[in-house]
Each structure stands twice: as structure tokens, then as C-alpha cells.
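Record features (Swiss-Prot):
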| type | residues | note |
| --- | --- | --- |
| ACT_SITE | Asp187 | active site, proton acceptor |
| BINDING | Ile76, Gly77, Ser78, Gly79, Ala80, Gly81, Gly82, Thr83, Val84, Lys99 | ATP binding site |
| DOMAIN | 70-325 | domain 'Protein kinase' |
| MUTAGEN | Lys99 to Arg | Loss of kinase activity. Phosphorylated by MAPKKK5 and MAPKKK20 |
| MUTAGEN | Thr215 to Glu | Constitutively active; when associated with E-221 |
| MUTAGEN | Thr215 to Ala | Impaired phosphorylation by MAPKKK5; when associated with A-221 |
| MUTAGEN | Thr215 to Asp | Constitutively active; when associated with D-221 |
| MUTAGEN | Ser221 to Glu | Constitutively active; when associated with E-215 |
| MUTAGEN | Ser221 to Ala | Impaired phosphorylation by MAPKKK5; when associated with A-215 |
| MUTAGEN | Ser221 to Asp | Constitutively active; when associated with D-215 |
| MUTAGEN | Arg313 to Ala or Lys | Loss of ADP-ribosylation |
Amino acid sequence: MKPIQSPSGVASPMKNRLRKRPDLSLPLPHRDVALAVPLPLPPPSSSSSAPASSSAISTNISAAKSLSELERVNRIGSGAGGTVYKVIHTPTSRPFALKVIYGNHEDTVRRQICREIEILRSVDHPNVVKCHDMFDHNGEIQVLLEFMDQGSLEGAHIWQEQELADLSRQILSGLAYLHRRHIVHRDIKPSNLLINSAKNVKIADFGVSRILAQTMDPCNSSVGTIAYMSPERINTDLNHGRYDGYAGDVWSLGVSILEFYLGRFPFAVSRQGDWASLMCAICMSQPPEAPATASQEFRHFVSCCLQSDPPKRWSAQQLLQHPFILKATGGPNLRQMLPPPRPLPSAS
């Protein structure tokens with residue numbers, strides 16, 4: 001920590017004070033030079049008239065949008081960490097979503113976000129919301145995202161299995177793509193699954209939101225997010241302290257899909273209940289199951305997602321080949337791919 005210096009022209013009352021013990025001095029704290037890394041600056045703007053308080057963090061200048069060219073239309077979502085606005089890029093009249101993340105973040109967090117944003121900009125999949133750009137404006141981090149005109153799937157009730165299978169296929173396609181790129185979402189839930197008027201479903205809120213969540217007090221985290229966490233993520237003792245983020249994403253997907261089918265949170269407690277009730281329900285009870293009225297394929301699909309033992313869960317890529325998913329495309333002899341039913345007890 002640097003000592004506080006008096007402003008120029010103002011005499012310090014301590015300046016001419018005589019030292020009673022000149023042979024004594026306070027030890028200076030050790031400073032690790034490896035930590036003295038300056039915050040990376042954005043690339044210089046091609047126009048000298050650009051405002052200094054707003055800059056785009058981007059290496060692809062042709063894809064960058066100036067923040068001054070974005071006109072806010074209305075607020076489309078908000079939470080503890082920030083607000084999402086629908087904006088229009090005035091030169092092209094193209095709509096985008098602008099996520100404004102509040103808070104003064106430490107330099108280390110900003111450096112990490114700068115590195116992560118380049119990864120997010122390279123993500124290109126029809127079932128993943130595209131990250132176009134990022135701005136640092138007056139201390140606020142603002143992320144320019146693809147606009148999904150129908151919003152999130154939170155509160156959706158999708159009881160028709162054909163429609164639910166197609167929706168699941170799209171989510172799994174995006175999730176398998178992220179996993180192949182070694183990206184773990186860590187927050188799959190209905191509010192992070194967006195849909196547009198063309199019925200395209202896309203995964204949102206990964207990457208930067210994950211980094212920021214790591215810097216926040218866990219006591220300030222959303223209970224709704226806890227509701228979709230896997231048991232071993234909440235209680236690390238369940239899997240000997242090992243956490244597989246890919247398997248955790250699959251669990252969260254399974255809870256979300258079952259919630260769509262039932263039209264309610266699938267556990268015996270409220271999704272917005274207290275932490276203790278949620279954690280007991282998730283970690284100590286049996287995983288929820290699809291009702292007996294559902295098809296055999298769907299019941300098995302949910303079971304493959306919601307295995308208590310993480311290694312027994314199917315991967316996103318494997319689930320894409322599950323009979324419930326293939327049924328949406330009309331694949332033949334799908335029941336032959338399911339395990340045989342349990343034998344009935346003998347009458348003797």
C-alpha cells in the first residue's frame with residue numbers, strides 16, 4: 001500500500017518531525033512483482049473524437065460497435081448483478097441485447113474478463129447466444145449480445161413430448177458444443193434458455209457471468225440458481241470432493257427439462273424456498289422422476305440426466321443419441337435402444 005501523500009503546495013505537519021529513535025525503522029511489506037501486472041488497455045480507437053469514458057474491448061475492429069451508436073429501447077430483464085436492455089444499432093437498425101453489469105470490479109477480475117471475452121466472441125453455434133462485443137463505460141461492464149425476441153423459457157409448461165424433445169435437442173446441441181470447447185456453463189436453468197420467434201432455443205449467460213459469480217459473496221447468490229445445482233456441487237463430500245462441471249451441467253439440464261414437462265419445480269420444495277430446505281431436498285432425497293404417465297423414452301431420458309452418481313450421468317453428446325431425442329426426428333426402432341424392462345416377480 002502506498003503512503004498517503006499531501007497535495008502539492010500544502011505542507012505536511014509530519015514532514016519536519018524529528019525521529020526519536022533514528023536507529024529504528026518499520027519493515028516494508030514484501031511485494032510480489034509477478035502480481036504487478038497493469039490492466040490491459042483496449043486497442044486505440046481509429047477516431048480521436050471517441051469519448052475516453054467509453055471504450056470497446058475487442059480485437060476485431062470491424063465487428064466492434066460504438067456504444068454511442070446503440071440506442072436503448074426498453075429494459076427486458078434485471079437481477080442483483082445488473083440489467084439487460086434491448087438496444088438498436090442505429091446505423092443498421094439491428095436489435096441487440098445489452099447486458100449492463102453493475103459494480104466496481106477489481107483489476108484482476110477485469111483482466112480475466114478481457115481474456116474470457118475473446119473466447120466468448122469466438123463461440124459460434126446456432127444454439128448458443130452470440131457475444132458480439134464488450135464495453136467498459138464509467139466503470140460498468142456492458143456486454144453486447146444477440147437479441148432473442150421471445151425471452152426466456154422460465155415458467156414455460158411444455159407437456160407435449162414431441163415439442164419438448166425438439167427443445168431438448170437444441171439445448172443439448174449447444175451444450176455439447178460448449179463442452180467440446182472445454183467450456184462449462186455452471187448455470188443451466190430455464191431463465192438462461194432463450195427462444196426467438198423462429199422457435200430457435202439458445203443457451204445464454206455463460207462465461208462472463210460465471211467469472212463475476214466467482215467474485216461475489218456466495219450469500220448473495222440467487223436461490224433460484226442453487227435450485228438447479230447438482231448434489232455434489234452443493235455437498236462436495238458426496239463425490240469425494242471431486243466436481244465434474246460437465247456432469248453438473250447435465251444435472252441442471254435434467255431438472256430444467258423435467259420442470260418444463262411438469263409445469264412446476266420437480267422437487268418437493270419450492271424453487272424459491274429457503275436454502276436449508278432446497279439443499280436437503282437436492283442432496284438427501286432421491287432424484288426426481290418423470291411421472292408414470294410419460295413415455296418410457298422420456299422417463300429414461302430424465303433418469304440419465306438425474307443420476308446421483310455423476311459418472312453414471314450421460315454426457316450431452318450421448319444424450320443427443322438418446323431415443324427420446326431421436327424420436328423427434330422420427331428414427332426407427334427406437335425402443336430397441338432402451339434397456340429391457342425389469343422382469344415381473346414370479347407368481348410362485
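Just so you know, glycine gets a Cβ as well, placed from its N, Cα and C.
There are 20 other Cβ atoms within 10 Å of the Cβ belonging to Val84 (ATP binding site). Between the mutagenesis positions Lys99, Arg313, the minimum number of other C-beta atoms within 10 Å of a residue's C-beta occurs at Lys99. Cα to Cα, Arg313 (mutagenesis position) and Asp187 (active site, proton acceptor) are separated by 17 Å.
Cα-Cα distance from Asp187 (active site, proton acceptor) to Gly82 (ATP binding site): 16 Å (rounded to the nearest whole number). The recorded positions under consideration are Ser78, Gly82, Asp187. Their Cβ neighbour counts within 10 Å are lowest for Ser78. With a cut-off of 8 Å between CB atoms and residues at least 6 apart in sequence, the same chain places Val84, Tyr85, Lys86, Ala97, Gly151 near Ile76 (ATP binding site), listed in sequence order. Gly82 (ATP binding site) sits 7 Å from Lys99 (mutagenesis position), taking the C-alpha atoms as the reference points. In the three-state DSSP assignment, the secondary structure recorded for Arg313 (mutagenesis position) is coil.
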